[in-house]
Amino acid sequence: MIELEKLDFAKSVEGVEAFSTTRGQVDGRNAYSGVNLCDYVGDDALRVLDARLTLAMQLGVDLDDLVMPRQTHSCRVAVIDERFRALDIDEQEAALEGVDALVTRLQGIVIGVNTADCVPIVLVDSQAGIVAVSHAGWRGTVGRIAKAVVEEMCRQGATVDRIQAAMGPSICQDCFEVGDEVVEAFKKAHFNLNDIVVRNPATGKAHIDLRAANRAVLVAAGVPAANIVESQHCSRCEHTSFFSARRLGINSGRTFTGIYRK
């Protein structure tokens, strides 16, 4: 049994579940120790498959109902629909290559992303029956991937002021120290730096609030601020519960954040 961190929306949503996996029992000497569903970060393939099978069984879905992209810090969004489901496995994998967000209205399909400090965002318009998930690292945030997801949801029939968004466990501002080139990227992308950047007085280093930056992107895209909630779990501070590349290194497991219509 995998312990799941339930992600709640600001308003009650019927028939939709959203969650992030936790690592479970951890061997501190092994950066992959615990529950990892990501198959392209160097973990043992059989361990990853076992974790996926366990989660699918726990959620009451088939293994091929777990859909996750091969993320590359892009701003590409894929729609998981009947046409996608009709593709063979190789065609599906090709369609998910270089994708960092998914949208679907299909019931019983668990869409999700894998993160280790980046911000996972789940979104829903329950009236339209549309759910989505995105992976927003600093590059995806600068590229406003959350806006791209909202726009795709609306193309599929969602109404922007009905959309609710919840951010899963991710790195907190205190832990997310960045170089000046990252600050400059946010500046060039016209983010309000006063809202998202602070300097550590002792080191002079910049720290960015990725959650606040993504909240700003969502609000600018038309999602009501009252409809956005953020997990307060920091992946780096709580690296024994959630994977953290900053703490464990890039060769480590990933936290899976998913959403589905029951």
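In case you wondered, yes, glycine gets a Cβ from its N, Cα and C as well.
For all the noted positions, this structure keeps the original residue and models no substitution.
Summarising the annotation, Swiss-Prot assigns Cu cation 3 binding site to Asn36, Tyr40, Met68, Asn114 and lists a curator's inference as the type of evidence. In the shown protein chains, 23 other C-beta atoms lie within 10 A of the C-beta of Met68 (mutagenesis position).
One mutagenesis experiment catalogued in Swiss-Prot, Met68 to Ala, is accompanied by this note: No effect on Cu content. No effect on catalytic activity.
In Swiss-Prot, a published mutagenesis experiment is listed as His73 to Ala, annotated Loss of 1.0 of Cu/mol of protein. No effect on secondary structure. Loss of catalytic activity. Residues within less than 8 Å, Cβ to Cβ, of His73 (mutagenesis position) and separated from it by at least 6 positions along the same chain comprise Asp100, His135, Gly137, Arg139, Gly140.
Look at His135 (Cu cation 1 binding site): DSSP puts it in a strand. Here Swiss-Prot flags His73, Cys75, Cys118, His135 as Cu cation 1 binding site, drawing on a curator's inference.
Annotation note: Asn114 (mutagenesis position) sits in a strand segment as assigned by DSSP. For Asn114 (mutagenesis position), the same-chain residues that are 6 or more apart in sequence and have a Cβ closer than 8 Å to its Cβ are Leu37, Cys38, Val41, Met68, Gln71, His135, Arg254, Thr255, Phe256, Thr257. For the mutagenesis experiment Asn114 to Ala, the note given by Swiss-Prot reads: Loss of 1.0 of Cu/mol of protein. Loss of catalytic activity.
The Cβ neighbour count for Cys118 (mutagenesis position), using a 10 Å radius over every protein chain in view, is 27. According to Swiss-Prot, the mutagenesis experiment Cys118 to Gln carries the annotation: Loss of 1.0 of Cu/mol of protein. No effect on secondary structure. Loss of catalytic activity.
Per Swiss-Prot, Cu cation 2 binding site is recorded for Cys172, Cys175, Cys234, Cys237. Counted within 10 Å of its Cβ, the other Cβ atoms near Cys175 (Cu cation 2 binding site) come to 17, all protein chains included.
In the three-state DSSP scheme, His190 (mutagenesis position) falls into the coil class. His190 (mutagenesis position) is surrounded by 8 other CB atoms, counting those within 10 A of its CB over all protein chains shown. Here the residue is the original one, but Swiss-Prot notes a mutagenesis experiment at this spot, His190 to Ala: Binds only 1.0 of Cu/mol of protein. Causes major change in secondary structure. Displays about 10% of wild-type catalytic activity.
DSSP assigns His207 (mutagenesis position) to a strand in the three-state reduction. Under 8 Å, Cβ to Cβ, and six or more positions away along its own chain, His207 (mutagenesis position) finds Gln173, Asp174, Cys175, Phe176, Glu177, Val178, Val197, Val198, Arg199, Asn200. Per Swiss-Prot, mutagenesis His207 to Ala is noted as: Binds only 1.0 of Cu/mol of protein. Causes major change in secondary structure. Displays about 10% of wild-type catalytic activity.
For Cys234 to Gln, Swiss-Prot lists a mutagenesis experiment annotated as follows: No effect on Cu content. No effect on catalytic activity. DSSP gives Cys234 (mutagenesis position) a strand state. The local packing around Cys234 (mutagenesis position), expressed as other Cβ atoms within 10 Å of its Cβ over all shown chains, amounts to 21.
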Of the recorded positions listed as Asn36, Tyr40, Cys75, Cys118, His190, the one whose CA lies nearest the CA of Cys237 (Cu cation 2 binding site): Cys118
Those recorded positions, out of Asn36, Tyr40, Cys75, His190, Cys234, that come within 10 angstroms of Cys172 (Cu cation 2 binding site) at the Cα: Cys234
Residues that sit under 8 angstroms from Cys75 (Cu cation 1 binding site) by C-beta distance, when 6+ apart in the chain: Asp100, Ala101, Gly140, Gly143, Arg144, Ile145, Ala148
